[in-house]
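K.L.:
So Swiss-Prot says this about it:
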MUTAGEN   GLU118 to Ala  Makes wild-type crystals; protein is in magnetosome membrane
MUTAGEN   SER122 to Ala  Makes wild-type crystals; protein is in magnetosome membrane
MUTAGEN   ASP123 to Ala  Makes rod shaped crystals; protein is in magnetosome membrane. Isolated MIC makes slightly smaller magnetite crystals
MUTAGEN   GLU124 to Ala  Makes rod shaped crystals; protein is in magnetosome membrane. Isolated MIC makes wild-type size magnetite crystals
MUTAGEN   GLU125 to Ala  Makes rod shaped crystals; protein is in magnetosome membrane
Amino acid sequence: MGEMEREGAAAKAGAAKTGAAKTGTVAKTGIAAKTGVATAVAAPAAPANVAAAQGAGTKVALGAGKAAAGAKVVGGTIWTGKGLGLGLGLGLGAWGPIILGVVGAGAVYAYMKSRDIESAQSDEEVELRDALA
């Protein structure tokens, strides 16, 4: 049994299980079907652009399925050069990179300050040991 035959069989089995074949409704898979007697259902394990049409005279528009499954995420992020947002979905917009920069600068400052304090403490400990010895 070939891959296409397995996908078609899986689609028919899925349609029978959901009752879409009996009621004439279209499953919510992103595939637009012309209203009529036949039903179009995509296989659960198959890609969105593969559909099994049941009945005669069914016109299936696969463009909606392709757009839903294969579309690249288009967003304005720093990395794509299409905007100033970080693209994290936090709603920060152009403030996101500014906040990230301030937090990063604060972290670097705190790290450098702690290194200076540690080196000053170790110098004092060395001087104290020399004075006590």
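Cβ coordinates come from backbone N, Cα and C, glycine included.
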K.L.:
Take the Cβ of GLU118 (mutagenesis position) and count every other Cβ within 10 Å, whichever protein chain it belongs to.
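P.N.:
Around GLU118 (mutagenesis position), other Cβ atoms within 10 Å: 10.
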K.L.:
Which three-state DSSP class does GLU124 (mutagenesis position) fall into?
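P.N.:
Looking at the DSSP assignment, GLU124 (mutagenesis position) belongs to a helix.
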K.L.:
Could you give the Cα-Cα distance between GLU118 (mutagenesis position) and GLU125 (mutagenesis position), in whole Å?
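P.N.:
On Cα coordinates alone, these residues lie 10 Å apart.
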